[in-house]
Amino acid sequence: MSDKPDMAEIEKFDKSKLKKTETQEKNPLPSKETIEQEKQAGES
């Protein structure tokens, strides 16, 4: 196996076979309020 991708393989790749997927955020960032509450809980 070489590190470089096989250009012939890339050229014959059919993009239409790819399915469109809806991106779902799995790890939404906590809100500022949540962060502040956790900070205060950790300090007490």
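Glycine too: its Cβ is placed from the backbone N, Cα and C atoms.
Here the original residues stay in place, and none of the substitutions has been built in.
As the structure is a computational prediction, the values presented were derived from the model and not from experiment.
Under its mutagenesis annotations, Swiss-Prot gives LYS12 to Pro the following note: Very weak actin binding; no inhibition of actin polymerization. For the published mutagenesis SER16 to Ala, Swiss-Prot gives the following note: Binds actin 2.5-fold less than wild-type; little change in inhibition of actin polymerization. LEU18 to Ala or Pro appears in Swiss-Prot as a mutagenesis experiment; the accompanying note says: Very weak actin binding; no inhibition of actin polymerization.
Features recorded in Swiss-Prot, as mapped to the structure shown.
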| residue | record | Cβ contacts under 8 Å, 6 or more apart |
| --- | --- | --- |
| LYS12 | mutagenesis position | none |
| SER16 | mutagenesis position | none |
| LEU18 | mutagenesis position | none |
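According to its DSSP assignment, LYS12 (mutagenesis position) is coil.
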